[in-house]
Amino acid sequence: MIQGERLWQRLMELGEVGKQPSGGVTRLSFTAEERRAKDLVASYMREAGLFVYEDAAGNLIGRKEGTNPDATVVLVGSHLDSVYNGGCFDGPLGVLAGVEVVQTMNEHGVVTHHPIEVVAFTDEEGARFRFGMIGSRAMAGTLPPEALECRDAEGISLAEAMKQAGLDPDRLPQAARKPGTVKAYVELHIEQGRVLEETGLPVGIVTGIAGLIWVKFTIEGKAEHAGATPMSLRRDPMAAAAQIIIVIEEEARRTGTTVGTVGQLHVYPGGINVIPERVEFVLDLRDLKAEVRDQVWKAIAVRAETIAKERNVRVTTERLQEMPPVLCSDEVKRAAEAACQKLGYPSFWLPSGAAHDSVQLAPICPIGMIFVRSQDGVSHSPAEWSTKEDCAAGAEVLYHTVWQLAQGE
């Protein structure tokens, strides 16, 4: 029923907003590029017959009324902001597919018991202020006050950026939804991995979203001359760091479900001919089960301490962030499964290793996600790509999922 060509044209048009010479997209929160994106999507929402407004957090919302004005609302959406030099599907697909769903309903005279709201959440990525999911946290009523003091590379705080965008940070609590007012939240998103591609399927149903911990390691040794210091006398924190990173890989692999990554490492003083004095790196550890993730972390910590003693270096750790795993709602999963069956797609289940706005909304409503196949599993890159056909398939599954949720009492 949905018009895949219309969805695709909108994706491509939106992808021009913030486009870089590399072909990637940079569209940070509370910038002129984000404003242009919001205005463009707002025009799509109005074309779809929605009542359009922004809440106190800057979340862009388009509402389709239901037959019962007192019924709880079904939310569908994602985000419009990007990472630096990212792709044009991560976030926008979920928002524009939501618009396509309600526009198709309106064009075919489909009415629902529950109202439906399409939401484009503010600052999911956190690329500008290094604190993400601002809009969804605000809607859930869980945005900590200290987040307003986070600053970008230019020294501008989140509070200042909101004011520059015409928002009042003091009104942020007004964005919070009251308990019991949201029936469910459904998000269509690119997978950002290779599982669907490996299985040859265009869409999949998400079982849950992995919980993560970020742990900063600081390893201190002794800076000495690289040529004049015998190997037997060295207190080399870089060698210890390398050994610990291998331990992380080994312990994560033992479970079959945990993933551990070190994507950031700093070496001091950083001379070619100097044994480092200090090495810092951050561990990203994720699993769908918190107890499994925590067991892996304990094993890593014990082995890291052993390595420190063997190499005569000092290891300290600091937990930077923790996010609990979130399981998707049985009701939303059943609706998505029925949608797949209706459309002739297998019900393929997979977890999400990446965090999404869904995580923040889980405390206030049932949540669910549908994934669309990612070419080569690439995301957060100009090479991010999903085909027109796969995007349309995901939107069709989303349509029938939302319809079923919005029809029920």
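Cβ coordinates come from backbone N, Cα and C, glycine included.
No substitution from the list is modelled in this structure, which keeps its original residues.
Over in Swiss-Prot, the protein carries these features:
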BINDING   HIS79, ASP90, HIS189  divalent metal cation 1 binding site
BINDING   ASP90, GLU125, HIS380  divalent metal cation 2 binding site
BINDING   GLN192, HIS225, ASN273, ARG286, ALA355  N-carbamoyl-L-alpha-amino acid binding site
MUTAGEN   HIS225 to Ala  Loss of activity
MUTAGEN   ARG234 to Ala  Loss of activity and impaired dimerization
MUTAGEN   THR261 to Ala  Loss of activity
MUTAGEN   ASN273 to Ala  Loss of activity
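Shown here: features listed in Swiss-Prot, placed on the structure.
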residue : record                                      : Cβ neighbours (10 Å)
HIS79   : divalent metal cation 1 binding site        : 30
ASP90   : divalent metal cation 1 binding site        : 27
GLU125  : divalent metal cation 2 binding site        : 22
HIS189  : divalent metal cation 1 binding site        : 26
GLN192  : N-carbamoyl-L-alpha-amino acid binding site : 19
HIS225  : mutagenesis position                        : 10
ARG234  : mutagenesis position                        : 18
THR261  : mutagenesis position                        : 16
ALA355  : N-carbamoyl-L-alpha-amino acid binding site : 19
HIS380  : divalent metal cation 2 binding site        : 18
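Within 10 Å of GLU125 (divalent metal cation 2 binding site), as judged by C-alpha distances, the recorded positions found are HIS79; the full candidate list was HIS79, HIS189, GLN192, HIS225, ARG286. For HIS189 (divalent metal cation 1 binding site), the spatially nearest entry among the recorded positions THR261, ASN273, HIS380 is HIS380, judged by CA separation. A gap of 15 Å separates the Cα atoms of ALA355 (N-carbamoyl-L-alpha-amino acid binding site) and THR261 (mutagenesis position).
Per Cα geometry, GLN192 is the residue among the recorded positions HIS79, GLN192, ARG234, THR261 nearest to HIS380 (divalent metal cation 2 binding site). Here the C-alpha separation of ASP90 (divalent metal cation 1 binding site) and GLN192 (N-carbamoyl-L-alpha-amino acid binding site) works out to 8 Å.
Put plainly, the recorded positions ASN273, ARG286 were compared by Cβ crowding within 10 Å, and the winner is ARG286. In this entry, N-carbamoyl-L-alpha-amino acid is bound by GLN192, HIS225, ASN273, ARG286, ALA355, whose most widely separated C-alpha atoms sit 44 angstrom apart. Taking the mean position of the Cβ atoms of HIS79, ASP90, HIS189 as the divalent metal cation 1 site, the remaining residues of that chain whose Cβ falls within 8 Å of it are SER78, PHE89, GLY91, PRO92, LEU93, GLY94, GLU124, GLU187, ILE190, HIS356. ARG234 (mutagenesis position) carries neither a helix nor a strand DSSP state and counts as coil. Counting in whole angstrom, ASN273 (mutagenesis position) lies 36 from ARG286 (N-carbamoyl-L-alpha-amino acid binding site) by their C-alpha atoms. Nearest to HIS79 (divalent metal cation 1 binding site) in space, judged by Cα atoms and limited to the recorded positions HIS225, ARG234, ARG286, is ARG286. HIS225 (mutagenesis position) and ARG234 (mutagenesis position) are 10 Å apart (CA-CA, integer value). Same-chain residues with CB within 8 A of the center of the ASP90, GLU125, HIS380 CB atoms, the divalent metal cation 2 site residues themselves not counted, are SER82, VAL83, GLY86, GLY87, GLY91, ALA127, SER379. A Cα-Cα distance of 16 Å separates THR261 (mutagenesis position) from GLN192 (N-carbamoyl-L-alpha-amino acid binding site). Residue pair HIS225 (mutagenesis position) / GLN192 (N-carbamoyl-L-alpha-amino acid binding site) shows a Cα separation of 44 Å.
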